[in-house]
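Here's the structure, in structure tokens; my notes come after.
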Amino acid sequence: MARHGKGPKTNKKKLAPEKERFIQCCADITLELTDSLTSGTTREINLNGLITKYSKKYKLKQQPRLTDIINSIPDQYKKYLLPKLKAKPVRTASGIAVVAVMCKPHRCPHIAYTGNICVYCPGGPDSDFEYSTQSYTGYEPTSMRAIRARYDPYEQARGRVEQLKQLGHSIDKVEYVLMGGTFMSLPKEYREDFIVKLHNALSGFNGNDIDEAILYSQQSLTKCVGITIETRPDYCTQTHLDDMLKYGCTRLEIGVQSLYEDVARDTNRGHTVRSVCETFAVSKDAGYKVVSHMMPDLPNVGMERDIEQFKEYFENPDFRTDGLKIYPTLVIRGTGLYELWKTGRYKSYSANALVDLVARILALVPPWTRIYRVQRDIPMPLVTSGVDNGNLRELALARMKDLGTTCRDVRTREVGIQEVHHKVQPDQVELIRRDYYANGGWETFLSYEDPKKDILIGLLRLRKASKKYTYRKEFTSQRTSIVRELHVYGSVVPLHSRDPRKFQHQGFGTLLMEEAERIAKEEHGSEKISVISGVGVRNYYGKLGYELDGPYMSKRI
């Protein structure tokens, strides 16, 4: 009897469950990766290509993420494959994993005496952007992580360290950057609790005492090699500097924004440019590395005045900081500047003019200064007027190439960055010395470089402090020279291990310290040399004969 209503038989193979196919896909990708190691091929691994190929093969609804691939790699291969796979290798190309954290939202301290916040400043408790900190919108990656963690420092730090670890980065050395308004204007109890939790997040200690937390952090496997605190000149007095030294802070980021007194007054900064110069000098004489924030394209400035102020910044010894963040002015809703823009009293530079300006600024940068950032992390849809492109530094460097100029700042020349972007390795490395006068003191910038390829491997900043601004008893009791920074670049190499292809832990740091000691003794006439050291690096200096001296590591010479 014939069957009715039945179609022709199909050979369609029934698919295995999604989870099973997902595991099989990860296994196949891992097999290809391990095969590339054992076969000895030197070709680059195209991980995205492999993920697309096998996701198609197994008809997956969702592709595996990098963390899924890393988790499926056998332990014996991880050591060799992780450096090739890590997401955003620039994150640790400078030799340190930077972890940004935010303090709780609070009002700007200068409202009390100026009556309002700066005209360009978004965010804060009274802004359109609820639950965001001062000068942030709440939509930057760091802000969103902070909001998810309800501004709990422990949760923020732990979460970010784990995230970097999952993405294949070495988190052996961590530097905290403390953002979110003027941290030093918050109550002392809150500040100390915040810092304790940051140290505890690395060491696993759960006490509340700051000195104890720092002792445990010193011995932790994940070392805190430095803390950066954002502040203002009026919250950078000797008392504030002493507190920050106690926290383990090694670098200050000071908001300057403009070198013109009239612009500082009109934008409602709440401090003078003269106070900025004094802050730089006192901070450097206390051993800190100093980075400042500058904003081109502010109201009533114009292109010529902008270029002039950056020339002044790099040439005038009263400024000349170790680092700089260039933040072109952005018009964001809810700010005083937005009202000026809306009524036609403020107009931003065109995109082309801004690229031109940044290119001209970068051409002025001396080789001892590091340009940390060239624009804010604020998402483009929130920007009403200002920067149109998310890759301003890249565009400016391309413009410089067209104009026949080069950027010789520290970041552009770092060996790790050169490796990531240009696959360039140094050949002949030699010690180079540059001396300059800044903020009342004699600065010596020592570095190991390949002068032919213009690649920087390591640097040391040595200072003979000024008599006028030195106030710390560790420095006034006898003639002292200060090492404000020692940094060997190249991708992070875990402490206690060596990788002959990387530049960390190859002895460059020790050689730089030996030369600094010689200069301090023979040229400065110092009896002692002190280092401002991150909590987790104190043991390194201990091996070089240094002893704890207040918050510093010191040695008689």
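Any Cβ shown, glycine's included, is placed from N, Cα and C.
Residues annotated as domain 'Radical SAM core' in Swiss-Prot, with sequence analysis given as evidence: 91-381.
DSSP gives C108 (mutagenesis position) a coil state; it is part of no helix or strand. Less than 8 angstroms from the CB of C108 (mutagenesis position) sit I117, C118, C121, G124, Q134, G181, T182, each of them six or more residues away in the same chain. One entry in Swiss-Prot concerns the mutagenesis experiment C108 to A. Its note says: Dissociation of the elongator complex following assembly. Abolished interaction with KTI11 and KTI12.
Among the mutagenesis results in Swiss-Prot, C108 to S has the note: Eliminates iron contents; when associated with S-118 and S-121. The residue drawn here is the original one.
All chains included, 22 other C-beta atoms sit within 10 angstroms of the C-beta of C118 (mutagenesis position). What Swiss-Prot records for C108, C118, C121 is [4Fe-4S] cluster binding site.
Recorded in Swiss-Prot as a mutagenesis result, H110 to A carries the remark: Decreased tRNA modification.
Here the residue is the original one, while Swiss-Prot reports the published mutagenesis C118 to A with the comment Dissociation of the elongator complex following assembly. Loss of elongator complex activity; when associated with A-121. DSSP assigns C118 (mutagenesis position) to coil in the three-state reduction, outside any helix or strand.
DSSP gives Y136 (mutagenesis position) a coil state; it is part of no helix or strand. Cβ neighbour count for Y136 (mutagenesis position) (all protein chains, 10 Å cutoff from its Cβ): 25. Record note (Swiss-Prot), mutagenesis Y136 to A: Decreased tRNA modification. The unchanged residue is displayed.
Look at Swiss-Prot and you will find K173, E485, L486, H487, V488, F508, G509, T510, Y541 tagged as acetyl-CoA binding site. Same-chain residues at least 6 positions away in sequence with a Cβ under 8 Å from that of G509 (acetyl-CoA binding site) are, in sequence order, G458, L486, V488, Y540.
Per Swiss-Prot, domain 'N-acetyltransferase' is recorded for 405-557.
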C121 ([4Fe-4S] cluster binding site) CB neighbourhood, other CB atoms within 10 A: 22
Packing count at Y541 (acetyl-CoA binding site) (other Cβ atoms within 10 Å of its Cβ): 22
Taking residues K173, E485, L486, H487, V488, F508, G509, T510, Y541, which bind acetyl-CoA in the record, the widest Cα spacing (Å, whole number): 18
Which same-chain residues, if any, lie at least 6 apart from H110 (mutagenesis position) yet have Cβ under 8 Å of it: I117, R232, D234, N268, R269, G270, H271
Output field, [4Fe-4S] cluster shell: CB within 8 Å of site CB centroid, site C108, C118, C121 dropped: H110, N116, I117, V119, Y120, G124, Q134, S135, N268
Spatial separation of K173 (acetyl-CoA binding site) from Y136 (mutagenesis position) - C-alpha basis, Å: 27
